[in-house]
Amino acid sequence: MAEQTYSWAYSLVDSSQVSTFLISILLIVYGSFRSLNMDFENQDKEKDSNSSSGSFNGNSTNNSIQTIDSTQALFLPIGASVSLLVMFFFFDSVQVVFTICTAVLATIAFAFLLLPMCQYLTRPCSPQNKISFGCCGRFTAAELLSFSLSVMLVLIWVLTGHWLLMDALAMGLCVAMIAFVRLPSLKVSCLLLSGLLIYDVFWVFFSAYIFNSNVMVKVATQPADNPLDVLSRKLHLGPNVGRDVPRLSLPGKLVFPSSTGSHFSMLGIGDIVMPGLLLCFVLRYDNYKKQASGDSCGAPGPANISGRMQKVSYFHCTLIGYFVGLLTATVASRIHRAAQPALLYLVPFTLLPLLTMAYLKGDLRRMWSEPFHSKSSSSRFLEV
């Protein structure tokens, strides 16, 4: 009886839960530092391009980076709700198109994930000169290698439907979204995460009362028809051509099998990406403070704040909050034996410590509205 009562405690050390914790944290940390490195590279390119004209614009950004403003933060949960309803009611009609679009995006994202490794492998034997492909653009050998490997992985996933390949593609999507999407201020971060918390709670806890089914869980776990199977049926290629391929579980989540093989743990990529955007923001702000004369950047903190407290980075504080929130969400799901809206736990455990620390350090006003308004220096070192 006691073993059954505390079975949730034993499940926390199961391989599936440990893998979920480690991978989600590693993806957030890696994606945040990829984002920071992209900022450094963009600054260097701007300096090089403007050195001949004698001017430098410190506020320019890369066109490939998408910054979320307040309006987008408010309407993103509404758009996500509409997309969720479309997938719930019309999944059979849109599943093939959605699967193909997801495969294309996953290919690009996983190529981005592999790019640093491919650059390391090709550096000794290949110069960084770009090869022209006409209207398709110019690419380095590392970019071509990473894209080729990504295409191969997606093709194998389509043929096998293996969960490990799906996880790899989901990891690429997580890292790419954290690296290319930016939160400009703490105000936008609070608007976005608060709206998504309400979105997550509503669709997990209350959608069953309206639609007689848990919309979030059904959409997240519903497999899609394999495009090869659909193509073989449309072209009447016969029963033995393309009919033995499996249905595909789309890479909108990370799944890991338990040590007993009896079940899979699941974590949606939104529960990694959205807190990851906040972690990316605070990492950039930590670096900004180091560039702008260290601790003198923000308004002076209260006199009772110790020097050790002043040295604690916002990134460390928020990352610990993410871990505690994810742990709490896991415990809640095990105790109640039902799906839980992870953002219900992740948002308070990340935002509240961050807001408290920013207030105590005297940085809250700056972080709230204009955290990066001044010209940054060329310092490239951050202790984490």
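Each residue, glycine too, has its Cβ placed from N, Cα and C.
D200 (mutagenesis position) falls within a helical segment according to DSSP. Spatially close to D200 (mutagenesis position) yet at least six residues away along the chain are M216, P341, A342, L343, L344, judged by Cβ distances under 8 angstroms. Per Swiss-Prot, the feature active site maps to D200 (among others); the stated evidence is similarity to another entry.
D271 (active site) falls within a helix when secondary structure is assigned with DSSP. Summarising the annotation, Swiss-Prot assigns active site to D271 (among others) and lists similarity to another entry as the type of evidence.
Listed in Swiss-Prot is the mutagenesis experiment D200 to A, annotated as follows: Does not affect complex glycosylation pattern of cellular glycoproteins; when associated with A-271.
All protein chains considered, the CB of D271 (active site) has 26 other CB atoms within 10 Å.
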